[in-house]
Amino acid sequence: MDLLAELQWRGLVNQTTDEDGLRKLLNEERVTLYCGFDPTADSLHIGHLATILTMRRFQQAGHRPIALVGGATGLIGDPSGKKSERTLNAKETVEAWSARIKEQLGRFLDFEADGNPAKIKNNYDWIGPLDVITFLRDVGKHFSVNYMMAKESVQSRIETGISFTEFSYMMLQAYDFLRLYETEGCRLQIGGSDQWGNITAGLELIRKTKGEARAFGLTIPLVTKADGTKFGKTESGTIWLDKEKTSPYEFYQFWINTDDRDVIRYLKYFTFLSKEEIEALEQELREAPEKRAAQKTLAEEVTKLVHGEEALRQAIRISEALFSGDIANLTAAEIEQGFKDVPSFVHEGGDVPLVELLVSAGISPSKRQAREDIQNGAIYVNGERLQDVGAILTAEHRLEGRFTVIRRGKKKYYLIRYA
């Protein structure tokens, strides 16, 4: 199947401006395309992943992707999908975030590809020096207020109010498309479904300034979850692509906990497995859902894509250790990663009675309860059940000399650190 047909099979096409024309172009020519990423935080998150990987699919099919970091548009704020005005971030902050995002995007695209190397650009390079008179004459002149008011991103904010700053955002994004069309021969812009209005504004600007130009837009659907909760969020917050903000273990766990109703769709969106491989996993899901083979494959493929083979191996080791209780064989780095979000307590001093530590660390509310917990077999130290109320924790109980992992009951973990 051709590229557009594959994207449609994967469910990655929400809207296109001219499907037949785009298919013909993609089948006949090497197309330069772009997608923009505004730096609204110091990292991209998994909500960006479907779009990033779609760019990679285009490159693998022989086309040339440009990742555009919104160093300028990030200073303005996109109203699309937002119910209220964004807080304006400082220029220095946006610059720092832009650099981080540029580095992250670089992991997914091939900048050395023979014939179609990817590029990364920053729209501050051309919007920053643009003076207001030139902008109003060369760009603003081509947009009627009526046209802009009809856009969903503006319509949805009429009641609550929208500043002129955010109102003008679509013109800046339209100018990006025109600029890349002129300087890079860029014929296609892709983006999330909320970007349809901004993309079509760019096509309109190209049409008005260049005549009947052949440029196209394609949007990718919003990733949803069958249970109605927001994709990419957990109880502990957003799932980021930066391993310092979301550890590879947490990242792996997010995917392995995917609902049966979502997992095949996510395999199509987020992996490069073939149609045959995904259909085989779909059949296995129907026949033996308890094996969770589709979820394991999804977690492994996406973690490897984002964090690499070694991080995937660590994530699997941590997961298996927590499941089996074999915590003693984890490295210090793996313990830090696997227990990053559990309650922790710093013990200052040497050997300590287990009962005393359980109370001081807040694991058991009183010494009486601590003794009961131990006698009832509810306390595990480094994966081993301890039922001796007189037990003393010594240097032997310190993993890598730095940690003791205590579990109370089936799932309540605590990390003891030593000063």
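Glycine is treated like the rest: Cβ placed from N, Cα and C.
Residues as originally present; substitutions not included.
Residues or ranges marked as L-tyrosine binding site in Swiss-Prot: TYR34, TYR169, GLN173, ASP176. Non-local neighbourhood of TYR169 (mutagenesis position): THR73, ILE76, GLY77, ASP78, PRO79, SER153, ASN198, each in the same chain, at least six residues away, with C-beta under 8 Å from its C-beta. Secondary structure from DSSP puts TYR169 (mutagenesis position) in a helix.
Under the heading of mutagenesis, Swiss-Prot lists HIS45 to Ala and annotates it as follows: Does not affect the second step of the reaction. Under 8 Å, Cβ to Cβ, and six or more positions away along its own chain, HIS45 (mutagenesis position) finds GLY232, THR238, ILE239, TRP240, LEU241. In the three-state DSSP classification, HIS45 (mutagenesis position) falls within a strand.
A simple way to gauge crowding: the CB of HIS48 (mutagenesis position) has 19 other CB atoms within 10 angstroms, across all the protein chains here. Annotation of the published mutagenesis HIS48 to Ala in Swiss-Prot: Does not affect the second step of the reaction; the original residue is retained in the structure shown.
For the mutagenesis experiment GLU152 to Ala, the note given by Swiss-Prot reads: Mischarges tRNA(Phe) with tyrosine in vitro. Toxic for the cell, probably because it alters the discrimination of TyrRS against non-cognate tRNAs. The toxicity is abolished; when associated with N-410 or N-411. Strongly increases toxicity; when associated with N-45. Enhances the toxicity; when associated with A-224. Other Cβ atoms within 10 Å of the Cβ of GLU152 (mutagenesis position), summed over all protein chains shown, number 13.
The mutagenesis experiment GLU152 to Gln is recorded by Swiss-Prot, whose note states: Mischarges tRNA(Phe) with tyrosine in vitro but this mutation is not toxic in vivo. DSSP assigns GLU152 (mutagenesis position) to a helical segment in the three-state reduction.
Record note (Swiss-Prot) on the mutagenesis of TYR169 to Ala: Does not affect the initial binding of tRNA(Tyr) and the stability of the transition state for the second step of the reaction.
For ASP194 (mutagenesis position), the Cβ neighbour count at a 10 Å cut-off comes to 17, with all displayed protein chains included. Under its mutagenesis annotations, Swiss-Prot gives ASP194 to Ala the following note: Destabilizes the transition state for the first step of the reaction, but does not affect the transition state for the second step.
Among the sequence features in Swiss-Prot, the mutagenesis site LYS230 to Ala is noted as follows: Decreases the binding affinity between tRNA(Tyr) and TyrRS-Tyr-AMP complex. Within the same chain, no residue at least six positions away from LYS230 (mutagenesis position) has a Cβ under 8 Å of its Cβ.
Positions annotated as ATP binding site by Swiss-Prot, on the basis of similarity to another entry: LYS233. Sequence-distant neighbours of LYS233 (ATP binding site) (same chain, six or more apart, CB under 8 Å from its CB) are ILE239, listed in sequence order.
According to Swiss-Prot, the mutagenesis experiment THR234 to Ala carries this note: No effect on the binding affinity between tRNA(Tyr) and TyrRS-Tyr-AMP complex. Under the DSSP three-state reduction, THR234 (mutagenesis position) is assigned to strand.
Under its mutagenesis annotations, Swiss-Prot gives PHE323 to Trp the following note: Weak decrease in charging of tRNA(Tyr) with tyrosine, without effect on the first step of the reaction. For PHE323 (mutagenesis position), no same-chain residue lying six or more positions away in sequence has a CB closer than 8 A to its CB.
The mutagenesis experiment PHE323 to Leu is recorded by Swiss-Prot, whose note states: 67-fold decrease in charging of tRNA(Tyr) with tyrosine, without effect on the first step of the reaction.
Secondary structure at GLY325 (mutagenesis position), as computed by DSSP, is coil. Swiss-Prot lists GLY325 to Ala among its mutagenesis entries, and the accompanying note reads: 5-fold increase in charging of tRNA(Tyr) with tyrosine.
Under the heading domain 'S4 RNA-binding', Swiss-Prot lists 352-419.
Non-local neighbourhood of ASP176 (L-tyrosine binding site): TYR34, GLY36, LEU68, THR73, ASN123, ILE127, GLY202, each in the same chain, at least six residues away, with C-beta under 8 Å from its C-beta.
Counting only the Cα atoms, the space from THR234 (mutagenesis position) to ASP194 (mutagenesis position) is about 22 angstrom. One residue stands out among the recorded positions GLN173, THR234 for having the most other Cβ atoms within 10 Å of its Cβ: GLN173. Farthest C-alpha pair in the L-tyrosine-binding residues TYR34, TYR169, GLN173, ASP176: 18 Å apart. When the mutagenesis positions HIS48, GLU152, ASP194, GLY325 are compared by Cα distance to GLN173 (L-tyrosine binding site), the shortest distance belongs to ASP194. All protein chains considered, the CB of TYR34 (L-tyrosine binding site) has 24 other CB atoms within 10 Å.
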